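Listed features, source Swiss-Prot:
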- 18-55: domain 'EGF-like' (DOMAIN)
- Arg106, Tyr341: substrate binding site (BINDING)
- His193 to Ala: Reduces two-electron hydroperoxide reduction and cyclooxygenase activity. Catalyzes predominantly one-electron hydroperoxide reduction (MUTAGEN)
- His193: active site, proton acceptor (ACT_SITE)
- Tyr371 to Ala: Decreased protein stability. Increased decrease of protein stability; when associated with A-516 (MUTAGEN)
- His374: heme b binding site (BINDING)
- Ser516 to Ala: No effect on protein stability. Increased decrease of protein stability; when associated with A-371 (MUTAGEN)
- Cys526 to Ser: Prevents activation by nitric oxid (NO) (MUTAGEN)
Amino acid sequence: MLARALLLCAVLALSHTANPCCSHPCQNRGVCMSVGFDQYKCDCTRTGFYGENCSTPEFLTRIKLFLKPTPNTVHYILTHFKGFWNVVNNIPFLRNAIMSYVLTSRSHLIDSPPTYNADYGYKSWEAFSNLSYYTRALPPVPDDCPTPLGVKGKKQLPDSNEIVEKLLLRRKFIPDPQGSNMMFAFFAQHFTHQFFKTDHKRGPAFTNGLGHGVDLNHIYGETLARQRKLRLFKDGKMKYQIIDGEMYPPTVKDTQAEMIYPPQVPEHLRFAVGQEVFGLVPGLMMYATIWLREHNRVCDVLKQEHPEWGDEQLFQTSRLILIGETIKIVIEDYVQHLSGYHFKLKFDPELLFNKQFQYQNRIAAEFNTLYHWHPLLPDTFQIHDQKYNYQQFIYNNSILLEHGITQFVESFTRQIAGRVAGGRNVPPAVQKVSQASIDQSRQMKYQSFNEYRKRFMLKPYESFEELTGEKEMSAELEALYGDIDAVELYPALLVEKPRPDAIFGETMVEVGAPFSLKGLMGNVICSPAYWKPSTFGGEVGFQIINTASIQSLICNNVKGCPFTSFSVPDPELIKTVTINASSSRSGLDDINPTVLLKERSTEL
């Protein structure tokens, strides 16, 4: 009888044993598989490593690791020695070779086809085929682990609001030392919300952006039904209205396309565009208006070139051209600015034609979380000679009509944005959005910040002070989390020490860049079958793509061709800032923090 009791106790104890993969034992992208209840096996296939935990490098891997400089060394080289890079930029074969390496080395860090999602921490047909999920760079932490992050850290995670209050919330506006402006901030917001479209009815692991990339559904609508409501069905154009001699989006009443507006917004200010949340702030509607004008302008160009084409072909070809323009602007203007490189990035799909590369993409949940760059937002928005606080700015398209697109472009080009890394720079107006980012990451069972660093071949941080580069926030972090290997992804990205004179820390760049470049170059228009003049209506359409820039987009569609770029033109606006954030509070506590939080727009 005693023997039976002991056996029963042993079985019960075994059934409550933690999943052996909770400790994330497999290194260097090795895959952990449980064997029985208390054993695991690491699959090191094609990792370049071997051993029980995939920790021993093969001979060629050892040589590569010895020769490979650290990411910070590469960043230093690319952001210094301007004279050398000026020479390289003017030697086509050298520039092409370096750009090709940048694209392949970054893109190969992304699994394609996708591997995991929030409900499947192992390879499955469901994880591959179900487009309604965001994919995952790392599988979720197993359900039966001793702690929320696996085996490290406390048994209960710190209160998300406490994290935001102590580490993320702005005390005083910290400008971006790279000089990013509000044209950049709103471009980032407008561009990314064609593929960051969380389905909040189903949960943060699900997306409504089934195109999983640059398909411009934020211009044309996610569904065919919405697209048809927005189209004019004449000469390929989108519906529009003329106000004071300039083109603006049509109204909800004229299109019957659903948009999110509060009841108090009058009908004539309820503009209808592809993304239903873009009525939130005039900065988003500014870009929506500019791209509407660009689509209809391209239709006119194609109509002149191809009078024989009907409405459908003009529409579809114009959409492909705008996709090409978008990718070109993102790589050569937007990413170029973010990088701070003296090396000139180049959009040229032919660089990958002789490489092993898959022309498909799946948006990762971690990429969505990483892109919550709310510290970019200022305390107030300066348009011409007027300042608007958040309560005056949101859902107020009358500002757009009052000032006009030209004044918006001029003003946002001059207004500096905030620094993202370094901590304590999230505006109080979006405090609840930052808190939701932490809560949703927990719901999706993200692995720790250091596990993501290892996944992207970065050395894990060994101390809190190494992470933040200062003492005050590192002490707060340690009190909250207890273990550097238990710090969560989103808070760590925002408190990580910035690179010298940079907007981001190392991890934001080294994790974000692979997702970004794979998503851009994995677009179907970049494939050999598509990347040819005939796809875009001939040389005229191809030329529109190959000469696109943020300045040309503005000049072609905004009265007076105001100067613009993604950085402030006046160097005096860029002030030297310290790595650690100020501990004094800003004066924006009276703003209702829930004002930007609507059920379907928390990513904004």
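Using N, Cα and C of the backbone, Cβ positions are placed for all residues, glycine too.
Nothing has been swapped: the model has the original residues at all the noted spots.
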If I take the Cα of His374 (heme b binding site) as reference, which of the recorded positions Arg106, His193, Tyr341, Ser516, Cys526 has the closest Cα?
His193
Comparing the Cα of Ser516 (mutagenesis position) with the Cα atoms of the recorded positions His193, Tyr341, Tyr371, Cys526, the shortest distance belongs to Tyr371
Nearest of the recorded positions (Arg106, Tyr371, Cys526) to His193 (mutagenesis position), judged by Cα-Cα distance
Tyr371
Taking the Cα atoms as reference points, how far is Tyr341 (substrate binding site) from Cys526 (mutagenesis position) in Å?
24
Roughly where does the domain 'EGF-like' (18-55) sit in mean pLDDT, to the nearest integer?
97
Going by C-beta under 8 A and a gap of 6 or more residues, the same-chain neighbours of Arg106 (substrate binding site) are Ala513, Pro514, Leu517, Lys518
Non-local Cβ contacts of Tyr371 (mutagenesis position) (under 8 Å, 6 or more apart, same chain)?
Ala188, Thr192, Phe196, Gly512
In the domain 'EGF-like' (18-55), how many residues does DSSP put in helix, strand and coil?
4 helix, 12 strand, 22 coil
Three-state secondary structure, Tyr371 (mutagenesis position) (per DSSP)
coil
Residue with minimal Cβ packing [other Cβ atoms within 10 Å] among the recorded positions His193, Tyr341, Cys526:
Tyr341
